[in-house]
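Only one structure is covered here, and it is reproduced in the block below.
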Amino acid sequence: MSSYANHQALAGLTLGKSTDYRDTYDASLLQGVPRSLNRDPLGLKADNLPFHGTDIWTLYELSWLNAKGLPQVAVGHVELDYTSVNLIESKSFKLYLNSFNQTRFNNWDEVRQTLERDLSTCAQGKISVALYRLDELEGQPIGHFNGTCIDDQDITIDNYEFTTDYLENATCGEKVVEETLVSHLLKSNCLITHQPDWGSLQIQYRGRQIDREKLLRYLVSFRHHNEFHEQCVERIFNDLLRFCQPEKLSVYARYTRRGGLDINPWRSNSDFVPSTTRLVRQ
C-alpha cells in the first residue's frame, strides 16, 4: 500500500463509492488529487522538479445536445501540464462528462471552452482541449511504441511486491549509450479501488546502459502496487534517474481505457515529443 493511501485528501473522492449518474451539466462533479501526495515522499518539490511533461487524456464517450436538441458526439484530447497542483481523478472526470449528455450547448467551441475552464479550475493548472469529429479520426492507424521490447526474456519471477532493489547496480560498464526500451507488462492498481491498470511503457535515455533483466524485474514489481497512473510514471522516472543516473531520460506510459477514458502520462528532462496515436490495447 502507498504511504498516503489513507490521506485525508482522498477521503472525499467518489472513487470506490456508489454514485448517481447525472446527465445535466455539473462542474462540481470534478475532483482533483494533490500531486504532492506522491511527490513529497519521493522528495520532489513543485519549484524544482527534475522533469517536464503532460498527462494526455483521450475522451471516447463525449456527447451533448446542440442548440436544437440534436445529440452530438466527439472524441476529446486533453493535455494537463505537469505543473498543475492537482491531477484529475478519473471517475469524477467520467461523471462530469456524463453530465454533458442532456445539456444544450450553442456550438462545439462552447463545449471545448467549458471543458478547458472546468478542468483547469479543478487541476489548478494549464490545460488544453481539442475536440474531433469522428470522420476526422476514421482510418487512424493503430500505433506502436518505437524501441526495443524487453518483455521476451527467459527469466523466472516469483516476487510481485514493489521494490527498487532491482535497480541497484543496474547499469553496465562505462560506455554511454542512447536507446529506447519498451515494455507492455506494466500493471499497477488503482490507489483507492485496487482495480488493475494495464499499460505499455516507453523509456528513452542517454547514459550508461541499463541492465534489461533488472529493469524488467523492477517494472513487474509494480504488479501489486497501488497508485494512480500519473504517480506510477513519476515514480519510475524518479527511480531510474536516482539509481541509473542517465544524462537524459523520458518515461511515457499509455494505459488502457476505463470508463471511456484513457490516461497517457509522460515525464522527461530532454526534448522528448510523445506520439499520441493509440496503441493496440487502446
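Using the three backbone atoms N, Cα and C, a Cβ is placed for every residue, glycine included.
Residues as originally present; substitutions not included.
According to Swiss-Prot, the protein has these features:
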- Ile88, Glu89, Ser90, His229, Glu230: substrate binding site (BINDING)
- Ser90, Lys91, Arg258, Gly259: NADPH binding site (BINDING)
- Cys190 to Ala: Loss of catalytic activity (MUTAGEN)
- Cys190: active site, thioimide intermediate (ACT_SITE)
- Asp197 to Asn: Loss of catalytic activity (MUTAGEN)
- Asp197: active site, proton donor (ACT_SITE)
- Phe228 to Trp: 11-fold decrease in specific activity (MUTAGEN)
- His229 to Ala: 6.5-fold decrease in specific activity (MUTAGEN)
Recorded positions near Ser90 (substrate binding site), in sequence order, restricted to Asp197, Arg258, Gly259 and a 10 Å Cα cut-off: Arg258, Gly259
Cβ atoms near Glu89 (substrate binding site) (within 10 Å, other residues, all chains): 21
Distance from Arg258 (NADPH binding site) back to Ile88 (substrate binding site), taken between C-alpha atoms, in Å: 14
Residue with minimal Cβ packing [other Cβ atoms within 10 Å] among the recorded positions Lys91, Phe228, Glu230: Lys91
Ser90 (substrate binding site) CB neighbourhood, other CB atoms within 10 A: 24
Recorded positions: His229, Arg258 - member with fewest neighbouring CB atoms within 10 Å: Arg258
Top Cα neighbour of Phe228 (mutagenesis position) in the set of binding-site residues Glu89, Lys91, Arg258, Gly259: Glu89
Most crowded position, judged by CB atoms within 10 A, among Ile88, Cys190, Gly259 as recorded positions: Ile88
Cβ-based neighbourhood (8 Å from the centroid) of the NADPH site, residues Ser90, Lys91, Arg258, Gly259 excluded: Phe93, Lys94, Gly260, Leu261
